[in-house]
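Engineer: So that we are looking at the same thing, I have put the structure below in structure tokens.
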Amino acid sequence: MILVLIMVILMMIFIVQSIAFITLYERHLLGSSQNRLGPTKVTFMGLAQALLDGVKLLKKEQMTPLNSSEVSFLLVPGISFIVMYLEWFTLPYFFDFISFEYSVLFFLCLIGFSVYTTLVSGIVSKSKYGMIGAIRASSQSISYEIAFSLYVLCIIIHNNVFNFMCKFNLSLLIVYIPFLIMIIAELNRAPFDFSEGESELVSGYNVEFASVAFVLLFLSEYGSLIFFSVLSSAMFFSFSILASFSIFSILIFIRSSYPRYRYDLMMSLFWFKLLPVSLIMLCFYAVVFYY
């Protein structure tokens, strides 16, 4: 019991540390894509930039909006971070001491629950911008999670297990491209970052958050980004550090290369293109592997 508790605490520390370096790596990649340097002024090659940014955020004052509950204003970002943290326990490659057989079902429950934290954070902020961003996030979640679950079911049928212990197989690569699109939508990353559209919603659902609350939302967002990069590597490439790093880099380059999609086009993409394709793929895998 004590050993498990120590491992859980160490894992949280490692996740937070990885987020610090990943944000620095992202800023350098975005700078390189625009033919400029990233942060280079703080210590050697800007290595302490992410750490000092975190300290600066923690020193900010948290102003609770009028007519909003201070407890819920801090509770919702905390729940968002816990949901992101629990997602990591579905990966048996790292956490054999706590993983279980039906981890895929637990993972689907977590990503279904994560949208409620976004929705409630927009509600408790008592801001029109935050509310619009939260509504967009919830409608986007309803659209993509159905197709996302069907693609995951295709992989379950292919491997005949309910966890993420998968081996590399070329037949799964036809699922990977739509799966990558689903991941971008799940993470609210460009070009599907409608819940945080800066040009129209200032910052979206997190516009009123600062200090510790904003740090928790930031950690949950980038922790999920790292998790889904590792998850894609585990599901399609037998878990490779190089594959995880490459997938994360692809997500960053997509952000730097493509403008924000139009909202109605995104909804039609999910409902009229990706969902029918996922149903066809599910029927195909079911027929091939069970009949």
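Backbone N, Cα and C atoms are what each Cβ position is placed from, and that goes for glycine too.
Don't look for the substitutions in this one, it keeps the originals.
According to Swiss-Prot, the record shows the following:
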- P39 to S: In strain: VT847 (VARIANT)
- E101 to D: In strain: ED3036 (VARIANT)
- I123 to V: In strain: BW287 (VARIANT)
- I247 to M: In strain: ED3092 and ED3101 (VARIANT)
Engineer: Across all protein chains in the structure, which of the variant positions P39, I247 has the highest Cβ count within 10 Å?
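Structural biologist: Answer returned by the neighbour count: I247.
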Engineer: So, three-state DSSP: helix, strand or coil for I123 (variant position)?
Structural biologist: helix
Engineer: When the Cα-Cα distance from P39 (variant position) is computed for each of the variant positions E101, I123, I247, which gives the smallest value?
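Structural biologist: Closest candidate to P39 (variant position), judged by Cα separation, is I247.
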Engineer: Do any residues at least six apart in sequence from I123 (variant position), in the same chain, have a Cβ closer than 8 Å to its Cβ, and if so which, in order?
Structural biologist: G130, M131, A134
